[in-house]
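Quick look at what Swiss-Prot lists:
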MUTAGEN   Ser118 to Ala  64% loss of phosphorylation
Amino acid sequence: MGQHPAKSMDVRRIEGGEILLNQLAGRMIPKGTLTWSGKFPTLDHVLDHVQTMEEINTLQNQGAWPAGAGRRVGLSNPTPQEIPQPQWTPEEDQKAREAFRRYQEERPPETTTIPPSSPPQWKLQPGDDPLLGNQSLLETHPLYQSEPAVPVIKTPPLKKKMSGTFGGILAGLIGLLVSFFLLIKILEILRRLDWWWISLSSPKGKMQCAFQDTGAQISPHYVGSCPWGCPGFLWTYLRLFIIFLLILLVAAGLLYLTDNGSTILGKLQWASVSALFSSISSLLPSDPKSLVALTFGLSLIWMTSSSATQTLVTLTQLATLSALFYKS
């Protein structure tokens with residue numbers, strides 16, 4: 001029960017041919033959206049159809065269709081050529097057997113046999129190989145031969161001079177001192193700008209701090225110079241921070257215009273600054289020590305001079321440093 005008769009080879013070939021034709025014919029039917037109008041196939045569908053038909057024609061010309069497989073698409077079904085089977089007569093069969101028997105009798109017997117070879121010994125010890133002798137394989141290689149001893153003169157490591165260490169410490173102290181004075185001067189400039197800002201918004205007769213009468217034991221003082229402990233101290237440094245941010249914003253805007261160079265003003269400004277830097281760099285000394293001495297001298301003059309002189313020296317320092325950068 002439930003058993004089916006076995007299919008013959010011809011039936012299986014016909015079924016396989018039908019499956020192959022179904023797969024090839026499925027590629028020729030357009031699938032999905034054809035075009036925006038839905039009437040004509042797209043170029044991809046046409047090319048796929050042409051490629052499929054070429055494959056079908058190639059298989060048909062080669063006679064690869066099994067028997068009965070061409071009925072699905074109406075193609076011609078050439079029958080494959082059968083291989084002719086050799087027909088032997090009893091006399092020819094007897095002659096072949098006699099010839100093979102004589103060949104076996106006249107064949108020379110095997111006299112020598114090759115004994116099975118033992119696996120090679122990859123690890124050779126000194127004395128096992130006559131070519132090596134008492135030396136190992138690494139010792140005979142020219143890359144591993146020991147070179148004659150060369151006398152090496154060892155020099156003691158150079159001790160650091162005391163002057164170099166002292167110079168580094170002195171340079172660090174000078175850097176800290178200059179940074180401290182620069183911070184003080186920046187705060188002083190910010191306080192002057194804060195004072196100018198307050199003078200524009202307050203009358204001259206009312207420049208006293210409004211927080212000195214809040215009950216704290218603080219001596220009378222002006223706005224912008226509040227000591228530690230006065231409630232106006234935090235407001236003063238808040239104004240200084242806002243002024244500093246405004247200066248950074250203006251500087252960033254100028255740098256943006258200078259880097260882009262999209263406006264005529266930026267191009268003219270860059271051309272004038274380049275000409276100024278080139279003229280200043282031509283006047284600067286080429287010795288690095290002289291340049292460092294010049295910059296240090298200008299810094300000392302700036303830190304110990306009045307406001308007008310400080311402004312001029314600051315501009316000179318900026319021009320000098322910019323010229324150094326432009327020259328390098």
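For all residues, glycine too, the Cβ spot is worked out from N, Cα and C.
None of the substitutions listed is reflected here, since the structure keeps the original residues.
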In the three-state DSSP scheme, Ser118 (mutagenesis position) belongs to coil
Here the 10 Å Cβ neighbour count for Ser118 (mutagenesis position) comes out at 6
